[in-house]
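Beneath this line is the structure, given in structure tokens, with notes to follow.
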Amino acid sequence: MSTEDEKLLKEAKKLPWEDRLGHKNWKVRNEANVDLASVFDSITDPKDPRLRDFGHLFRKTVADSNAPVQEKALDALIAFLRAADSDAGRYAKEVCDAIALKCLTGRKNTVDKAQAAFLLWVELEAVDVFLDTMEKAIKNKVAKAVVPAVDVMFQALSEFGSKVIPPKRILKMLPELFDHQDQNVRASAKGVTLELCRWIGKDPVKSILFEKMRDTMKKELEAELANVTAGAKPTRKIRSEQDKEPEAEASSDVVGDGPSEEAVADAPQEIDEYDLMDPVDILTPLEKSGFWDGVKATKWSERKEAVAELTKLASTKKIAPGDFSEICRTLKKLITDVNLAVAVEAIQAIGNLACGLRTHFSASSRFMLPVLLEKLKEKKQSVTDPLTQTLQTMYKAGCLNLVDVIEDVKTAVKNKVPLVRSSTLTWLTFCLETSNKALILKAHKEYVPLCMECLNDGTPDVRDAAFSALAAIAKSVGMRPLERSLEKLDDVRKKKLSEMIAGSGGGDQAGTSSVTVQSSVGSTATGNSDASFVRKSAASMLSGKRPAPSAQASKKVGTGKPGGGKKDGSVRNEGSKSVEPPEDVEPAEMGLEEIENRLGSLVKPETVSQLKSSVWKERLEATLALKEEIEGLQELDKSVEILVRLLCAVPGWNEKNVQVQQQVIEIITYISSTAAKFPKKCVVLCITGTSERVADIKTRASAMKCLTAFCEAVGPGFVFERLFKIMKEHKNPKVLSEGLLWMVSAVDDFGVSLLKLKDLIDFCKDVGLQSSTAATRNATIKLLGALHKFVGPDIKGFLNDVKPALLSALDTEYEKNPFEGTAAPKRVVKTSVSTSTSSGGLDSLPREDISTKITPNLLKGFESPDWKMRLESIEAVNKILEEANKRIQPTGTGELFGGLRGRLLDSNKNLVMQTLTTIGGVAAAMGPAVEKASKGILSDVLKCLGDNKKHMRECTLAALDLWLGAVHLDKMIPYIIIALTDGKMGAEGRKDLFDWLTKQLTGLSDFVDAIHLLKPASTAMTDKSADVRKAAEGCISEILRVSGQEMIEKNLKDIQGPALALVLEKVRPGFVQEPFESSKAMAGPVSKGVTKISKSTSNGTLKQGNRSRAVPTKGSSQITSVHDIAIQSQALLNTKDSNKEDRERVVVRRIKFEELRPEQIQDLENDMMKFFREDLQKRLLSPDFKKQVDGLEILQKALPSVSKEIIEVLDVLLRWFVLQFCKSNTTCLLKVLEFLPELFNTLRDEEYCMTEAEAAIFLPCLAEKLGHNIEKVREKMRELMKQIIQAYSVGKTYPYILEGLRSKNNRTRIECTDLIGYLLETCGTEIGGLLKYLNIVASLTAERDGELRKAALNTMATGYQILGADIWKYVGKLTDAQKSMIDDRFKWKAKDMEKRREGKPGEARAALRRSVRDSGPEVAEQSGDISQTVPGPLFPRQSYGISEQMLERTPVPRTIAGVNGPTDWNEALDIIMFGSPEQSVEGMKVVCHELAQASNDPEESAIDELVKDADGLVSCLANKVAKTFDVSLMGASSRSCKYVLNTLMQTFQNKKLAHAVKEGTLESLITELLLWLLDERVPRMEDGSQLLKALNVLMLKILDNADRTSSFVVLISLLRPLDPSRWPSPATAEVYAVRNQKFSDLVVKCLIKLTKLLQSTIYEVDLDRLLQSIHVYLQDLGMEEIRRRAGADDKPLRMVKTVLHELVKLRGAAIKGHLSLVPIDMRPQPIILAYIDLNLETLAAARMLTATGPVGQTHWTDSTANNPSPPANSADVQLKQELGAIFKKIGDKQTSTIGLYDLYHITKSYPKVDIFSQLQNASEAFRTYIRDGLAQVEKNAAAGRTPSSLPLSTPPPSSLALPSPDIPSLSSLDVKPLMNPRSDLYTDDIRASNMNPGVMTGTLDAIRERMKNMQLASSEPVSKPLMPTNDNLSMNQQSVPPSQMGQETVHTHPVVLPMDEKALSGLQARMERLKGGSLEHM
């Protein structure tokens, strides 16, 4: 390494960690990560505060672009995760996402370490985050990244097991991996599938996954499954379980034949397939199946079929919950149906429902149980078998429990039918056998007497069933519950019952034992075989891919590091931690001879022989000798077991001599207390004999001492557990009573942390308190009293069901042993058991799972509109807590917390208080788990402190107390910090919260996390409320006390203001900070206590400063201190950490000025301290005005060199100027006014314009202070305001000046009035909105102050000079005196103008208007009025978006772009695309000007040049629409919105430009415009109604001028539901549905407009493309959806049908020639073909077109395939038919133009066809008309004109009656209109079809009707707005009759062409002839 690198690394070590880790040099970053890893390796305490400081850094470090650095970062992360605990989970999401994104595609080492890190996150219980990340990772497009992700999931599942990694999440991810294109990914997916089979079994995996696989993959997996053995065991545990391991080992030793608890714990977790399935909704298909009609049918077969359908649907494995109450009522009736087949089907349906719904079917099961039990009377096996099966299913599925069915069983066993009684008892036996012990213990008191009574039944079957039930109870809970009842039985029955119990118990026990042994051996073998391999890859599960041997596992990345002081002494191997085999506690048999052989020379042979002696004295001597020998042994540990075995054999525990017994016990006590390790085997060998010796008063003391020694050796948990069984079964009651008394002393010595409290309490309750011996009961009471001392009152909840007398005795004992909490034990355990404390103690008290009690009805009650129902739900939760003894598990409480969270926002305050109490109760009952289970509800609880009611706040604090009792304060700190900084919380709430915190901190001696409270507490020191400040001060004192000085000094940078002085005084006594003077001076009377501190310290500071100051130079006003000189080298302004946008976001944009509040002053100080150099900020914040002037001079001198920095902190500087304006010191104010013009000149030179936020900070104050009482100050302020007007914008400045007119200061009003006159004089009246405020100025003429009246009259005179007499429109209502006064002033002004030869008032403005009207904008521009008086930023606001006409005639002049704006088209486009909103406006001005110029070019060459940029321009502007509207919604001006819309309008006014816009761009633009039309926030914006109008007009212009094909295609595509992300603002699903409905309605309106004009524009449309888009839309919907929507009257579908209908109507059969883009050969046929056929048929029937073939039998495929006739004949026929249809069109005046165009296209397509040969029977006039028409069409086609503008004459009337003989007459067809005759769309045609055949359309009535329609059409406006443009955005849709068969109503008249004079005059002439009686022949 070079010297430079070494130097760099050395220097870098001094930097903070964040700077090192983010350093630009990779070597620095690399070394930083290595150092960080070593720091974590040195941490042994998971609560070390350093871990919290570093956690957030890894998000960036693991994403490092340098591979070696990234690898080291992963090493550091692994070290961090090993050192941390589950608290590190807060960083899991962001770090895991970064690893998945950046590390999984790297080098092998990097991938391995990334996987190791993921597994450590799992170990820290961040499983959900891990799986969320994996869900994203497997969607990566790069297969190389997917394989490691799948592999790490595989490793996690393989190592931690399915208990930690939920299989359901993985099962959901696998299906998409099965079809992955990469084979490695597929192989990994298979491997994970096989691993799942090891954990949850093959059947669940098969049933869930196999149906989603391809057949080949199924076969492969089937073959692999043969090699997979179920019963996997985890090889690694999560961190919290690792802590419990020693205790788990200690408690794993049991006596007897049953399986050990450890074996149970490590056994493979039984996964219920039900939990892995997704629920299926069966209610919806059931409704559609006709079930309800079927079950009411009279025929039994129909009823059976209906129920069978339900049975079939309910056979799914998991049914979605719903309302099954009506179904169950129906089934209950059907159970008793007269037809047994129906009844059996109903019973089977109930069974299926119970199996699929489980606990959700509980209420329904209880409802139907009595009927089902009654049905047991049926003797037919076809009924009894399904009935028995259903009853058993209901119980197994958890729908019923023993407690619920007591009453129903009692009723059934008293039934008069013996079969019902016996079957009920048989079912009860089944229930008892499948229930757990706890449930039977609850219910046995009810069932035992019931069964005993049934033993006397007269029917043998009933008696046998009762015996079976009693045997089941005894088998489960033992004989104790039956003892008293057995006394009443005779010997025969007693003997029979005993035999049954013995028979069932013995057999079962043996079976269980053997099974357990086999499974244990099998699983051990499996575990051993698997343990020898480390499977890092999921693909290694597949055959032929054997994993690497475990020897390599030790080398893998992330192996555990030794940590002596951490947790249990070591950290397991991270990769594949091996589980140590449990200690063998059961001693093997060993004879005396073998013992002697093993003893060897350890004990003298004579001693052993004496121990065997029958003489007690010899035995005594031998024991004494043995004791001496043992005491002399050097290595006792190796011989412990053999010595204990010797003593147990000789003299043995049957020794009768007391002295010998005592010696034996003392020797064993000595061995157990002296040996380093005393095996549990030895305890098992001795404990029975020792417990018996406790019962003897002579040996009691030594035996108890021995038991205590055992506890010290192996832990009290193991000793207690062994004693329970011995004491319970021993015949000597003294063993029990004295053993209990020893337990009392043991609890006192060792505490309860190492005991299993649940087992101990159960033993006391079931054995001790139930004993008939008083001594035993008393000893038990003492033991429970001792437990109370450690556990507290919670123990009472577990003893509620004991007898009242015992309860009172217990209460007395509790009083003697009051709760003291956890204390240090008097004795300690030698083994590692002592380190595990988390598994015992209070937390061992049993917690109840309440998830089943949180029913949907309970949760629904929380949301009930009835407050009583909501209260009932809250009280129900309290009741559940009581029933659970206030000890609950977190399982399934997520929805409960959600319901309670909603009630915290209840309008009923009493309910909120009840909820707070309940939440506190839930927290106390749940314990530490509440922190994770509550889903952040604590933040909502804290919000309740913002209530103004004291009682509410007290309830909140009580809830916080209970919460604190459950979790530690450090878990609550993040929520408390948010609450303290919440602006909505009132002063009382903050004060109460600070007091509460102070109280909690007072009880702590050391609490590092309190440092996080320092910042919010210091902020509160500047609060307006004195109570809050006082409470915050008290809290800060406690924070400082518990945090420690080192931690405080690290965090001093976060503290400013008064709190800083307080902190420094406590941390560094005597320290004083100078800037605090300014705080005192500016904050004023904020805090009296703080002010005193500043006074007492400021004197000392000044004296000390005087000594160190240099002698001031004569004549110099600047005094430079030594400290200032020392920091001169630093930058004057530090803008490194400045974020101007964030500061401006919180600026309140007010026009009216308000004095600064103390907290605003404090914020200003804080910002100045951050950004200004120390000497500068000290001067500017000093209370001494001279220092402030000095500071300004420093800034003034540096101004040219720090202009960029000044701009960055301009808002801070302006706030300081505002502060100075509010002070009374004139010297400082004059200096400020001297500095400000220079500042604004600098800003102008930098081409910087103030932002709106900066203007809102400064201008209100400047406008208000214009009326200063010193003339000199007023003058400077006046000039400053004029300078700002020029630099900023008149349009944005004059609102502040207008606000000044409302000031209470008359001088301010005078100045503002003069400024308005100045604005009128210099800027004219073109300032948008200024004229409408002249009435305010005019009203000032009535004021008393003469100066104010004079100023108002002068301003009015200026306005009169410009406007002339028009000014009277703007003056508002005035008194006669005011009018007279103003009029006199106007006359004087007119005379004055005459003298000066300035013309007459208003003359110049009128001339300008005329010139603009006559010559366009150029003349106005040349006149100089606009260009001179309106600089760039002064563009009038109201010139946008008012109406289409206004937009068209307001082109933007070129010079309006301003001096610094863009100068050409390309530059303007760049600025629009990349500039800020303000800069974009300048670009748009140029674009508008260029467009206006190009539009006026007669040769259109300029437009042709711009066409190439049209699409790019519109695309850019479409993006700008959203941005500008978003900015305006945040409070900014709507100026940029208007410019965007105006530019778009100018673009789309030109057809060439509009046609150049591409389809994609058009879609984006239309979508954006329609969305903003619908946005309810737009009307609330500035000029919102104008913007709505502009949006409407622009939308209509787009529809008019854009490419028709693109418009149609885009709008049809927009009929689909819109993606929620496209909407401008987020909302709920319901709101999105409503929005989509409104959006589609608008799209439909647009399509209606286009469809109206289709007749005249059809040749502009690419019909092939349009039909393709309709085809795609219909195919996407599908026939099922179309049918559903047709029934629901869906508007989008109706609209598409309408467009298709219009196309078919206009083109007839020729429409089939436009299907080139539709795949007509596909199967099934495209839906569009059926609709075209239907329209052709219907329109032909309605005489709206000529049928061209057999309707409904059109062949869409190749005609040769289906038609044997030659193709030529077919083509001729088709051509003839088409010509016939065209001649019909030409014969009708309304469609003649279209017909001629069709005929023209035919002649071009078939030039050899003689069309006039078809017109032999037509009149010569008609043929001539056709010839002339074709010639005209050809001429128009050459000129590029469309049919809509074709000026053709009316066809000869006589021709209409002379169709070609080859063409069928129109009148010969039956009329069957498709739509309702009232439909506007088809009014004329249908009316014509209903007329008298003799008259037809030529009658007088028909012509009148047609004229009326034409006149209506001509009178309609050209464009109707799409949306109402006022604030009410509701759309007035016209209702459409349902008889219109799904077609959209289009209000158009297809037979009426655009109005022309010739057509109208021709009709009028015909009407005159009809009136004269000469009807034309039709």
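A Cβ is built for glycine as well, from the same backbone N, Cα and C atoms used for every other residue.
At each noted site, the model still has the original residue.
Since we're looking at a predicted model, the values are computed, not measured.
With a 10 A radius on its CB, CYS96 (mutagenesis position) counts 26 other CB atoms from all the protein chains. The DSSP secondary structure for CYS96 (mutagenesis position) is helix. Under its mutagenesis annotations, Swiss-Prot gives CYS96 to Tyr the following note: In rid5; no formation of root primordia at temperatures above 28 degrees Celsius.
Looking at Swiss-Prot, the entry for mutagenesis of LEU174 to Phe says: In mor1-1; short and disordered microtubules at temperatures above 28 degrees Celsius. In the three-state DSSP classification, LEU174 (mutagenesis position) falls within a helix.
Here the residue is the original one, but Swiss-Prot notes a mutagenesis experiment at this spot, GLU195 to Lys: In mor1-2; short and disordered microtubules at temperatures above 28 degrees Celsius.
When Cβ atoms from all protein chains are considered, those within 10 Å of LEU174 (mutagenesis position) total 21, not counting its own. The two recorded residues LEU174 (mutagenesis position) and GLU195 (mutagenesis position) have their Cα atoms spaced 12 Å from each other.
The separation of CYS96 (mutagenesis position) from GLU195 (mutagenesis position), Cα to Cα, is 24 Å. If you draw a 10 Å sphere around the CB of GLU195 (mutagenesis position), it holds 24 other CB atoms from the protein chains shown.
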